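Encoded as structure tokens, the structure appears first; notes follow it.
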Amino acid sequence: MIKKNNLLTKKKPIANKSNKYAIRKFTVGTASIVIGAALLFGLGHNEAKAEENTVQDVKDSNMDDELSDSNDQSSNEEKNDVINNSQSINTDDDNQIKKEETNSNDAIENRSKDITQSTTNVDENEATFLQKTPQDNTQLKEEVVKEPSSVESSNSSMDTAQQPSHTTINSEASIQTSDNEENSRVSDFANSKIIESNTESNKEENTIEQPNKVREDSITSQPSSYKNIDEKISNQDELLNLPINEYENKVRPLSTTSAQPSSKRVTVNQLAAEQGSNVNHLIKVTDQSITEGYDDSDGIIKAHDAENLIYDVTFEVDDKVKSGDTMTVNIDKNTVPSDLTDSFAIPKIKDNSGEIIATGTYDNTNKQITYTFTDYVDKYENIKAHLKLTSYIDKSKVPNNNTKLDVEYKTALSSVNKTITVEYQKPNENRTANLQSMFTNIDTKNHTVEQTIYINPLRYSAKETNVNISGNGDEGSTIIDDSTIIKVYKVGDNQNLPDSNRIYDYSEYEDVTNDDYAQLGNNNDVNINFGNIDSPYIIKVISKYDPNKDDYTTIQQTVTMQTTINEYTGEFRTASYDNTIAFSTSSGQGQGDLPPEKTYKIGDYVWEDVDKDGIQNTNDNEKPLSNVLVTLTYPDGTSKSVRTDEEGKYQFDGLKNGLTYKITFETPEGYTPTLKHSGTNPALDSEGNSVWVTINGQDDMTIDSGFYQTPKYSLGNYVWYDTNKDGIQGDDEKGISGVKVTLKDENGNIISTTTTDENGKYQFDNLNSGNYIVHFDKPSGMTQTTTDSGDDDEQDADGEEVHVTITDHDDFSIDNGYYDDDSDSDSDSDSDSDDSDSDSDSDSDSDSDSDSDSDSDSDSDSDSDSDSDSDSDSDSDSGLDNSSDKNTKDKLPDTGANEDHDSKGTLLGALFAGLGALLLGKRRKNRKNKN
């Protein structure tokens with residue numbers, strides 16, 4: 001017998017291959033609301049981060065692909081030839097299988113009538129072709145010895161020494177969940193777990209009479225403890241009604257994720273409304289990823305090793321979602337929730353306290369889950385959810401090895417993709433002995449399992465081929481008797497076997513089922529003697545199991561192929577497969593439900609603190625505040641929110657001892673948080689906007705918060721006509737009406753606009769403390785007066801745009817003044833000289849009216865406010881031109897006055913007028929600079 005390494009090493013040919021399924025019973029894990037629900041169709045594996053994920057948003061909320069259910073197959077119409085213990089069954093010539101030891105090929109021919117695809121349902125009218133006979137020593141003569149801790153196989157021949165022994169032990173880590181630790185994993189929605197394992201072994205023998213041999217099996221220890229069992233399971237039949245998914249006996253711990261119970265076990269505490277709308281547009285996906293079931297993240301999904309795909313998605317539920325509304329989640333079209341059965345149920349989404357947020361149903365055609373929200377969404381706000389979805393390769397869609405897929409998962413309108421390659425294992429071979437097998441279905445209603453076996457898939461010339469199917473395993477058993485259904489199909493020369501080891505249409509192959517070469521053994525087994533073959537064959541075995549057996553914990557069935565290598569010496573080789581479905585429950589199973597874990601509450605009161613002292617009930621006018629949003633944040637970062645009732649009360653239930661939670665109070669509009677931690681009584685003080693609370697074995701109903709109404713303030717005040725242009729309001733100066741005044745925030749955004757009244761007054765009310773900008777629009781035809789004149793801020797002008805800060809008080813000091821643009825008289829003085837050009841507008845109090853021509857080298861540009869009417873025009877290019885200019889003037893009439901005296905008077909008046917204009921011009925220039 002050849003000893004080979006376990007599947008994990010893959011350094012040498014595999015001695016034993018096994019498919020194992022296991023059911024684990026433990027509680028539905030809770031998710032926070034932020035919910036986390038682990039959506040686990042099948043067995044969960046260790047989590048690994050996605051290697052290459054591409055997230056994209058799509059608008060279509062429905063899957064376009066229509067996929068058929070690969071498991072809806074029936075074999076109720078199949079007919080089997082029968083051989084009973086007490087009688088033989090006549091068959092036609094077409095269904096005879098004649099065995100000739102000297103012929104290299106069997107004449108195995110049979111035409112199957114009305115073949116349909118099989119399931120594990122057993123027709124009560126269907127009989128088997130098995131006949132119980134004494135064990136023939138010339139057939140398979142290996143005796144299996146059970147060893148709990150190791151497995152061995154040996155290879156011996158007349159000229160070959162025995163190979164060294166190898167031992168393979170696979171163990172599963174215990175699954176325990178501490179309720180006191182902060183668990184970022186949102187949920188362990190786990191009610192059961194099913195593991196499938198394949199074990200293959202090769203044996204070489206050189207003698208007909210053999211000593212006992214030990215078949216190499218993979219030994220797997222099962223988890224011994226799970227917490228929080230939520231229902232009593234009285235027998236294995238109930239366990240089998242839980243979902244079933246492939247697994248195998250690789251050496252690695254089991255994840256705490258699992259499959260879900262069957263739909264008949266699903267109950268809803270709060271049923272959603274019957275009517276609702278699809279609200280995918282109100283679901284915001286914040287994170288999603290696809291990871292491989294094993295930790296290698298190599299992009300290869302080992303489908304025969306039950307490696308799965310894990311879809312994680314975190315999303316937020318809009319507060320507009322109501323009870324009865326629905327959202328959708330799509331798994332990839334090339335995957336299935338379970339590879340063994342349709343008896344799975346979608347887990348309910350719950351928060352950490354156990355309240356149900358949504359319930360789900362699955363549409364296999366569209367590969368779509370529809371979640372219906374309960375009235376939970378009507379009670380709570382800011383709901384966040386997390387789903388963990390586990391699925392397996394749909395072998396009906398992916399029959400070939402090394403198939404590359406671009407898988408896509410989608411929640412609501414957001415999808416994520418990942419590229420993977422599907423890998424199937426190769427047959428177990430030992431010289432000409434070569435085979436592979438898998439459990440392909442389990443029927444928990446009729447208590448049957450279906451095993452699909454490939455015999456000689458490599459098309460070797462196999463001499464004296466004998467196949468033994470045994471229900472006696474090291475870890476479990478099936479029932480091989482006259483109720484066992486066995487069908488045999490021959491694969492034609494031009495036909496290929498699917499690499500997936502799954503047959504969905506047996507009618508494509510030649511049915512060669514015959515009773516002559518199949519005989520029941522004495523040890524819960526059956527032998528099928530094929531003789532000499534060189535074609536592949538398919539064996540479909542449907543056998544029963546006993547779910548009520550006291551020590552029944554697993555289903556295991558073994559198939560062994562033996563071929564003769566040397567007809568003269570009797571040397572032969574064997575290759576074996578073990579297929580296992582293991583059932584185990586947590587400790588305490590059968591003793592009733594574990595008592596529920598004690599949980600605690602946090603509350604309690606939000607009030608209006610009229611006297612702003614931070615202590616409740618110190619003022620008769622203090623009252624509760626309703627509709628205040630209060631948020632509880634769990635240790636894992638998830639959260640949920642409620643609003644205070646009409647009495648100002650709030651409460652969060654279902655909180656665990658020893659954990660620390662954060663309570664946050666939203667400040668109501670128009671209110672300000674009061675003082676924190678005032679006084680000596682923590683039950684009457686205020687915690688402020690947020691506080692961390694640790695549960696220490698009791699409820700904490702002292703988490704209160706007080707608020708007082710935020711005072712409102714006003715801003716103004718006056719725009720006046722500054723007749724004296726001094727920038728200070730005078731008693732006789734009047735207000736200007738109709739001036740536009742704009743109030744802005746500190747960023748320049750307009751808050752409000754008003755106009756001054758008939759008295760020049762304006763006012764903005766209901767303002768909070770803060771920074772503001774006041775802008776005055778200058779009236780048409782008026783000029784801004786001097787700003788910030790004098791020492792009284794309430795009497796001066798503040799200018800066109802004023803920055804104002806309000807701090808707990810009104811501000812009625814924001815004023816502005818204007819005067820008319822045309823209040824100045826005209827006085828023009830133009831002077832041209834060699835050195836200067838001067839324009840002078842002067843108003844003086846002089847009553848003179850004179851014209852004079854003068855020479856001037858002054859540089860001046862002046863305006864005066866004198867009231868005289870005096871025009872002085874002087875054009876001078878040089879001193880030589882003065883006499884010439886004077887001569888061109890018309891003479892004045894003779895008034896009888898002294899000519900010299902008049903000339904001197906005129907000259908003196910002109911000098912005074914020029915001096916006055918110069919002084920007044922300088923004054924105006926200074927005022928302009930000041931303005």
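These residue numbers are counts, starting from 1, taken along the chain as shown.
Note that Cβ sites are derived from N, Cα and C of the backbone, with glycine treated the same way.
What Swiss-Prot lists as Ca(2+) binding site is Glu292, Ser297, Ile300, Glu307, and the listing cites experimental evidence. In the three-state DSSP assignment, the secondary structure recorded for Glu292 (Ca(2+) binding site) is strand. The number of other Cβ atoms within 10 Å of the Cβ belonging to Glu292 (Ca(2+) binding site), over all protein chains shown, comes to 25.
Per Swiss-Prot, domain 'CNA-B 1' is recorded for 598-711.
For 712-822, the entry in Swiss-Prot reads domain 'CNA-B 2'.
DSSP gives Ser338 (mutagenesis position) a coil state; it is part of no helix or strand. Of all the Cβ atoms in the protein chains shown, 23 others lie within 10 Å of the Cβ of Ser338 (mutagenesis position). One mutagenesis experiment catalogued in Swiss-Prot, Ser338 to His, is accompanied by this note: Loss of interaction with human fibrinogen.
Swiss-Prot lists Asp339 to Ala among its mutagenesis entries, and the accompanying note reads: Loss of interaction with human fibrinogen.
Helix, strand and coil residue tallies for the domain 'CNA-B 2' (712-822), in that order: 0 helix, 49 strand, 62 coil [DSSP]. Cα to Cα, Glu292 (Ca(2+) binding site) and Asp339 (mutagenesis position) are separated by 17 Å. Put simply, Asp339 (mutagenesis position) is 18 Å from Ile300 (Ca(2+) binding site) when counted between their Cα atoms. The local packing around Glu307 (Ca(2+) binding site), expressed as other Cβ atoms within 10 Å of its Cβ over all shown chains, amounts to 23. On the 0 to 100 pLDDT scale, the domain 'CNA-B 1' (598-711) averages 94 in this prediction. For the domain 'CNA-B 1' (598-711), residue counts in helix, strand and coil come to 0 helix, 46 strand, 68 coil, using DSSP. Taking the C-alpha positions, the distance from Ser297 (Ca(2+) binding site) to Ser338 (mutagenesis position) comes to 22 Å.
When other Cβ atoms within 10 Å of the Cβ of Ser297 (Ca(2+) binding site) are tallied across all protein chains shown, the result is 13. Between the recorded positions Ile300, Asp339, the minimum number of other C-beta atoms within 10 Å of a residue's C-beta occurs at Ile300.
Cα-Cα distance from Glu307 (Ca(2+) binding site) to Asp339 (mutagenesis position): 11 Å (rounded to the nearest whole number).
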